[in-house]
Amino acid sequence: MSLKIKFLLLLVLYHHVDSASIVKFLPGFEGPLPFELETGYIGIGEDENVQFFYYFIKSENNPKEDPLLIWLNGGPGCSCLGGIIFENGPVGLKFEVFNGSAPSLFSTTYSWTKMANIIFLDQPVGSGFSYSKTPIDKTGDISEVKRTHEFLQKWLSRHPQYFSNPLYVVGDSYSGMIVPALVQEISQGNYICCEPPINLQGYMLGNPVTYMDFEQNFRIPYAYGMGLISDEIYEPMKRICNGNYYNVDPSNTQCLKLTEEYHKCTAKINIHHILTPDCDVTNVTSPDCYYYPYHLIECWANDESVREALHIEKGSKGKWARCNRTIPYNHDIVSSIPYHMNNSISGYRSLIYSGDHDIAVPFLATQAWIRSLNYSPIHNWRPWMINNQIAGYTRAYSNKMTFATIKGGGHTAEYRPNETFIMFQRWISGQPL
């Protein structure tokens with residue numbers, strides 16, 4: 001066989017392997033997808049036993065020049081497919097009673113892929129369709145930061161056309177512990193090794209877990225401000241508990257009694273959006289439950305035709321779960337505040353936003369740790385508008401950090417996807433909110 005024929009054969013084989021990860025049709029969606037979707041695995045570690053699964057969706061605008069985002073869901077252990085379907089992707093799930101076939105999908109109007117390329121990553125290992133070839137060892141915040149950095153380096157080496165695109169690391173909820181540390185890791189990696197460097201520009205976080213012990217204490221003043229507890233509960237709590245409402249000293253019996261009263265008042269409040277009907281998110285199989293779509297996404301992702309369409313490795317995964325709560329995990333980053341500070345010193349842009357009806361990570365807590373950074377505000381607290389209506393409030397700081405609230409928003413973008421999209425669109429374009 002001539003050298004030329006061998007080369008052509010290798011070229012055809014390479015093209016076949018590459019095109020095998022391109023997804024043009026999805027069960028439940030009528031016709032070909034109106035966007036470019038690639039799925040695949042990247043091995044992590046020396047032996048590549050950890051296999052991170054990703055969805056890559058090209059920008060619908062100008063993929064060659066638009067920003068590249070890497071999106072991480074929270075949990076830890078929640079699949080990025082939830083981000084695609086419920087928060088900021090180009091397809092969503094129709095609210096229909098499950099009939100045994102793959103649930104139906106529809107095109108969204110609020111996808112961030114309208115002006116950005118996005119890598120949606122299933123991490124840590126064990127979440128979504130990511131898996132390990134060997135039994136999963138206990139992982140944690142720090143090890144996942146390093147693994148995700150390795151993933152990004154390898155992904156870019158396979159997609160070198162995106163090296164020059166501005167990179168932003170984005171996520172929400174528990175990824176508030178991972179994203180700032182990952183930004184620092186990428187930044188330091190650019191100095192230590194690797195040519196060309198990753199074109200890191202900044203990061204974006206929604207209702208981020210940042211310092212859990214600190215943040216939980218703000219649930220009580222938030223509940224009081226929203227009228228969930230009375231003066232008779234709040235004023236003594238403030239005085240007797242000294243601002244420490246969690247991990248209460250067992251000898252402080254008065255504080256313990258008051259916290260019991262608080263829990264009685266809020267036990268049936270949906271912590272992710274206080275105006276949303278409460279139902280058990282671990283049992284969402286009833287169509288009457290607000291979170292019934294969480295059941296539908298599990299039905300969809302566990303459909304064999306869906307797995308074939310997404311090119312899921314056969315035998316790599318049992319039942320897909322929206323959030324895998326069984327992953328052995330060390331919460332070894334206590335606070336991500338120092339990472340925010342270091343990233344600001346390095347000159348990276350950041351947008352921190354809060355749905356103002358979230359009590360899990362109240363906007364009061366996020367404002368408090370931002371204040372602790374002691375950065376000068378560029379402008380005073382002001383409303384930001386959509387169609388001449390207030391969509392939230394914002395303040396920008398001298399360290400390139402912007403804080404914004406989303407009026408009526410909850411713990412994730414799914415509660416106000418259109419407003420979150422417009423906020424993202426303005427910020428990523430360098431416009432004031």
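Using the three backbone atoms N, Cα and C, a Cβ is placed for every residue, glycine included.
Keep in mind that what you see is a predicted model, and the values were worked out from it rather than measured.
Here Swiss-Prot flags SER173, ASP358, HIS411 as active site, drawing on similarity to another entry. Quoted from Swiss-Prot, the note on the mutagenesis of ASN73 to Ala is: 87% reduction of activity. Swiss-Prot documents SER173 to Ala as a published mutagenesis change and attaches the note Total loss of activity. Looking at Swiss-Prot, the entry for mutagenesis of LYS268 to Glu says: 25% reduction of activity. The note that Swiss-Prot attaches to the published mutagenesis HIS272 to Asp is: 78% reduction of activity. Under its mutagenesis annotations, Swiss-Prot gives ARG322 to Glu the following note: 99% reduction of activity. Annotation of the published mutagenesis ASP358 to Ala in Swiss-Prot: 80% reduction of activity; the original residue is retained in the structure shown. According to Swiss-Prot, the mutagenesis experiment HIS411 to Ala carries the following note: Total loss of activity.
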| task | Taking Cα atoms as reference points, rank the mutagenesis positions ASN73, SER173, LYS268, HIS272, ASP358 by distance from ARG322 (mutagenesis position) and give the first. | result | ASN73
| Minimum Cα separation from LYS268 (mutagenesis position), reported as the residue among mutagenesis positions ASN73, SER173, ASP358, HIS411 that achieves it | ASP358
| field | Candidates SER173, HIS272, ASP358, HIS411 (mutagenesis positions) with Cα within 10 Å of ASN73 (mutagenesis position) | value | SER173
| remark: Cα of HIS411 (mutagenesis position) to Cα of HIS272 (mutagenesis position), in Å and rounded, measures 5
| message | Tell me which of the mutagenesis positions ASN73, SER173 sits in the most Cβ-dense spot, judged by other Cβ atoms within 10 Å. | response | ASN73
| request: Select the most exposed residue of LYS268, HIS272, ARG322, HIS411, where exposure means the fewest other Cβ atoms within 10 Å, treating these as the mutagenesis positions. | output: LYS268
| Which residues in the same chain, at least 6 apart in sequence, have a Cβ under 8 Å from the Cβ of ASP358 (mutagenesis position)? | ASN207, ILE271, HIS272, HIS273, ILE274, GLY409, GLY410, HIS411
